[in-house]
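Chemist: Just passing along the structure, written as structure tokens.
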Amino acid sequence: MADQRMDISSTISDFMSPGPTDLLSSSLGTSGVDCNRKRKGSSTDYQESMDTDKDDPHGRLEYTEHQGRIKNAREAHSQIEKRRRDKMNSFIDELASLVPTCNAMSRKLDKLTVLRMAVQHMKTLRGATNPYTEANYKPTFLSDDELKHLILRAADGFLFVVGCDRGKILFVSESVFKILNYSQNDLIGQSLFDYLHPKDIAKVKEQLSSSDTAPRERLIDAKTGLPVKTDITPGPSRLCSGARRSFFCRMKCNRPSVKVEDKDFPSTCSKKKADRKSFCTIHSTGYLKSWPPTKMGLDEDNEPDNEGCNLSCLVAIGRLHSHVVPQPVNGEIRVKSMEYVSRHAIDGKFVFVDQRATAILAYLPQELLGTSCYEYFHQDDIGHLAECHRQVLQTREKITTNCYKFKIKDGSFITLRSRWFSFMNPWTKEVEYIVSTNTVVLANVLEGGDPTFPQLTASPHSMDSMLPSGEGGPKRTHPTVPGIPGGTRAGAGKIGRMIAEEIMEIHRIRGSSPSSCGSSPLNITSTPPPDASSPGGKKILNGGTPDIPSSGLLSGQAQENPGYPYSDSSSILGENPHIGIDMIDNDQGSSSPSNDEAAMAVIMSLLEADAGLGGPVDFSDLPWPL
């Protein structure tokens, strides 16, 4: 029995102990379970957590609350961001409604464009520091029509608006009929240049230039990159000083035509003088302003370049201008004398005239420019003024002339007194121009002996005494030129050029630098060589030094000086008593292409000789006798 029990126990133990196969299968089973756990770790963890939640219901509740808080926080942040965006958009829309450039857009702009336009608008408002705008000039109790009539009545003129691009008359008041005798319908839509004097067109075009007005800015859309079209209606604009305009011009006057016989016009000069009366001098005062083309009722161009461009116009009041005639003042009331400033070339030609001269002489500045002052001097005062002309070219001091007569536009003479001084270029040491301050002298000042204006010590020399005739020869009577009033001499403008040539010759012979006309046409047309004879037939001796005559042009006696070619009787002004029409005819008769080429060749030889670049100069090719 005991042996049977031992066998049964050993058999059971063998059966219960794992064999090699069992160990392999057991190991494979264990590894398979591990792999399943690795592949299904998340599900296992979830199951474990579910088991844990089942085991702990309080933890499950906390997890649910945490997930709800996260979801609520996300929803609250989205709502906050949405409200912030809505508020910003509302502010952007409100800002766009306040900015005129944005409000005028036909489509909605992006935020960046709105902000850019707002910044530009703020800069514009900051720059508008001048409180005097157009709206401030008009009282509140006056309407626009009442104010217009009051201004026209006070100014005694007419209001007109002219486009700066083509000079088209956009508007003119009815009062233009009282001044120009044109109706309102006759002028509106016409070109202003058709009614201007031909010599004043360039001046008016210069005044219509709108380069100094406010520049127009082109806005670019940030999304499309294309220029933004603006249809902004400008508010009250500032009257900046650069936009103001004040000028004189001559306009046609529509006077009734009267049939005149041909005998009433003996010459063409008198016809031109009669035609000159059809123009009247208008003083225009106003400013430049810009309007949208749609507001003016004009046709807009559909071109892209013209988009957003405003129309620049000249708004001005035209008044009939009449020159001031000085009246004698009775009593002890002293007022400031009327004067004007002019600038002349060294030959006496006008290169600048102050606008005050129009009120005194009735000439427009553009009428005097390019003409010689000797054309307006009385023939009895030319001798004294020519001597002053020579002195001011030779000295740096101010020269005060005696009282002289100056011809004004209507043919009469006005008494003036001038102070002349020459301006010398500090670098080239050359006289560039002469500045003249001309003061009107009243009749009572001449009669009363005002110490400010010293009396003439002697009667002024006439032109004939300054320019004596040939030795023992009788004086010729000069023919009168139709259209030129008496008191002046035809060809007197030649005197200034001859004086300039004489002074240039003096400086050149002395070896000093010539005057500023060395580079001007005066030096080309004249300047005889140093060994050439003077107009009187005298020659400069070799080695001789010219002497400046002390008496100048006023002396009537001949002074022999072999070393100076232009002294008194042999002066360039004293040799020919008839320098008027005779010298002009001689100069015109000797002008030809061949003569001009020969003259230029001689001049180039002179320049090379002065610079030491050439040999002796041959004067045999000159077309005129020396």
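Backbone N, Cα and C define each Cβ position, glycine as well.
Here the original residues stay in place, and none of the substitutions has been built in.
Not my notes, these are from Swiss-Prot:
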DOMAIN    72-125  domain 'bHLH'
DOMAIN    143-215  domain 'PAS 1'
DOMAIN    326-396  domain 'PAS 2'
DOMAIN    401-444  domain 'PAC'
MUTAGEN   Ser9 to Phe  2-2.5-fold increase in CLOCK-BMAL1 transcriptional activity in the absence of CRY1. No change in repression activity in the presence of CRY1
MUTAGEN   Ser9 to Ala or Glu  Enhanced PER1 reporter activity by CLOCK-BMAL1
MUTAGEN   Ser10 to Leu  2-2.5-fold increase in CLOCK-BMAL1 transcriptional activity in the absence of CRY1. No change in repression activity in the presence of CRY1
MUTAGEN   Ser10 to Ala or Glu  Enhanced PER1 reporter activity by CLOCK-BMAL1
MUTAGEN   Ser78 to Glu  Phosphomimetic mutant which severely impairs DNA binding and CLOCK-BMAL1 transcriptional activity
MUTAGEN   Met88 to Phe  No effect on CLOCK binding
MUTAGEN   Ser90 to Glu  Phosphomimetic mutant with no effect on DNA binding or CLOCK-BMAL1 transcriptional activity
MUTAGEN   Leu125 to His  Impaired CLOCK binding
MUTAGEN   Ala611 to Ser or Thr  Increased desensitization to CRY1, in the presence of CLOCK. Approximately 2-fold increase in CLOCK-BMAL1 transcriptional activity in the absence of CRY1; when associated with E-407
MUTAGEN   Gly612 to Glu  Increased desensitization to CRY1, in the presence of CLOCK. Approximately 2-fold increase in CLOCK-BMAL1 transcriptional activity in the absence of CRY1
Chemist: What mean pLDDT does the predicted model reach across the domain 'PAS 2' (326-396)?
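Modeler: Average per-residue pLDDT within the domain 'PAS 2' (326-396): 84.
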Chemist: Could you break down the residues of the domain 'PAS 1' (143-215) into DSSP helix, strand and coil, giving a count for each?
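Modeler: Split into helix, strand and coil, the domain 'PAS 1' (143-215) gives 35 helix, 14 strand, 24 coil.
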Chemist: Over all shown protein chains, what is the count of other CB atoms within 10 A of the CB belonging to Ser78 (mutagenesis position)?
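Modeler: Its Cβ shell of radius 10 Å holds 10 other Cβ atoms.
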Chemist: Whole-number Å only: compute the distance from the Cα of Leu125 (mutagenesis position) to the Cα of Ser90 (mutagenesis position).
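Modeler: Between the alpha carbons of Leu125 (mutagenesis position) and Ser90 (mutagenesis position) there are 23 Å.
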Chemist: How many Å separate the Cα atoms of Met88 (mutagenesis position) and Ser78 (mutagenesis position)?
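Modeler: Approximately 15 Å lies between the Cα of Met88 (mutagenesis position) and that of Ser78 (mutagenesis position).
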Chemist: Using C-alpha atoms only, work out the spacing between Ser90 (mutagenesis position) and Ser78 (mutagenesis position) and round it to an integer in Å.
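Modeler: Cα of Ser90 (mutagenesis position) to Cα of Ser78 (mutagenesis position) measures 18 Å after rounding.
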Chemist: Using DSSP, what is the helix/strand/coil residue split across the domain 'PAC' (401-444)?
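Modeler: DSSP classes over the domain 'PAC' (401-444) add up to 2 helix, 26 strand, 16 coil.
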Chemist: Using DSSP, what is the helix/strand/coil residue split across the domain 'bHLH' (72-125)?
Modeler: 46 helix, 0 strand, 8 coil
Chemist: Applying a 10 Å Cβ distance cut-off over all chains shown, what neighbour count does Met88 (mutagenesis position) have?
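Modeler: If we count other Cβ atoms within 10 Å of Met88 (mutagenesis position), we arrive at 11.
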